[in-house]
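J.: There's a structure below that I have some questions on.
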Amino acid sequence: MKKKDTCEIFCYDEEKVNRIQGDLQTVDISGVSQILKAIADENRAKITYALCQDEELCVCDIANILGVTIANASHHLRTLYKQGVVNFRKEGKLALYSLGDEHIRQIMMIALAHKKEVKVNV
């Protein structure tokens, strides 16, 4: 027999609900959501992972790692840059990218560890 994944009656803990609703007003969930959305694209997740493996990569390196055009890699990198996931700098004719900070590396590594532990339905 399959278990229902919903409550069979409607009730809630008013104290918990009020406390958590108040907490939600004090944090930038929308900003967090935007960061996670940026990384959620498979190519951008690959870029993030690649930058976890090497401190700095140029656009050409990333394009070759992903097997995409430089224009496509640049598009994904711009999205990641706008969300603060990656940093960018120019060195001569090279456009070099690195992770925005250690938190991004941690997010990626934790997500990979979590994926190994649970079965994710796609």
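From the backbone N, Cα and C atoms, a Cβ is placed for every residue, glycine too.
None of the listed substitutions appears in this model.
Since we're looking at a predicted model, the values are computed, not measured.
Below are the features I grabbed from Swiss-Prot:
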type	residues	note
BINDING	Cys7, Cys11, Cys58, Cys60	Cd(2+) binding site
BINDING	Asp101, His103, His114, Glu117	Zn(2+) binding site
DOMAIN	24-119	domain 'HTH arsR-type'
MUTAGEN	Cys7 to Ser	Abolishes dissociation from DNA; when associated with G-11; S-58 and S-60
MUTAGEN	Cys11 to Gly	No effect. Abolishes dissociation from DNA; when associated with S-7; S-58 and S-60
MUTAGEN	Cys58 to Ser	Abolishes dissociation from DNA; when associated with S-7; G-11 and S-60
MUTAGEN	Cys60 to Ser	Abolishes dissociation from DNA; when associated with S-7; G-11 and S-58
MUTAGEN	Asp101 to Gly	No effect on repressor activity; when associated with A-103
MUTAGEN	His103 to Ala	No effect on repressor activity; when associated with G-101
J.: Which of the recorded positions Cys58, Asp101, His114 has its Cα closest in space to the Cα of Cys11 (mutagenesis position)?
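T.: Closest recorded candidate to Cys11 (mutagenesis position) by Cα: His114.
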J.: By the DSSP assignment reduced to helix, strand and coil, which category contains His114 (Zn(2+) binding site)?
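T.: DSSP call for His114 (Zn(2+) binding site): helix.
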J.: Quick check: of the recorded positions listed here (Cys7, Cys58, Cys60, His114, Glu117), which one has the Cα closest to that of His103 (mutagenesis position)?
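T.: Of the recorded positions Cys7, Cys58, Cys60, His114, Glu117, His114 has its Cα closest to that of His103 (mutagenesis position).
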J.: Which of these recorded positions has the least crowded Cβ, counting other Cβ atoms within 10 Å: Asp101, Glu117?
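T.: Fewest other Cβ atoms within 10 Å, among the recorded positions Asp101, Glu117, is found for Glu117.
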J.: Calculate the distance in Å between the alpha carbons (Cα) of Glu117 (Zn(2+) binding site) and Asp101 (mutagenesis position), and round it to a whole number.
T.: 25
J.: Cα-Cα, whole number of Å: Cys60 (mutagenesis position) versus His114 (Zn(2+) binding site)?
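T.: Just about 31 Å between their Cα atoms.
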J.: Taking Cα atoms as reference points, which of the recorded positions Cys7, Asp101, His114 is nearest to Cys58 (mutagenesis position)?
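T.: For Cys58 (mutagenesis position), the closest Cα among Cys7, Asp101, His114 is found at Asp101.
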J.: Expressed to the nearest Å, what is the distance separating Cys7 (mutagenesis position) and Asp101 (mutagenesis position) at their Cα atoms?
T.: 41
J.: Using C-alpha atoms only, work out the spacing between His114 (Zn(2+) binding site) and Asp101 (mutagenesis position) and round it to an integer in Å.
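T.: Distance (Cα to Cα, whole Å): 21 Å.
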J.: Could you check the mutagenesis positions Cys7, Cys11, Cys58, Cys60 and say which one's CB has the most other CB atoms within 10 Å?
T.: Cys58
J.: Within 10 angstroms of the C-beta of His114 (Zn(2+) binding site), what count of other C-beta atoms is obtained when all protein chains are considered?
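T.: Neighbour count, Cβ to Cβ under the 10 Å cut-off: 10.
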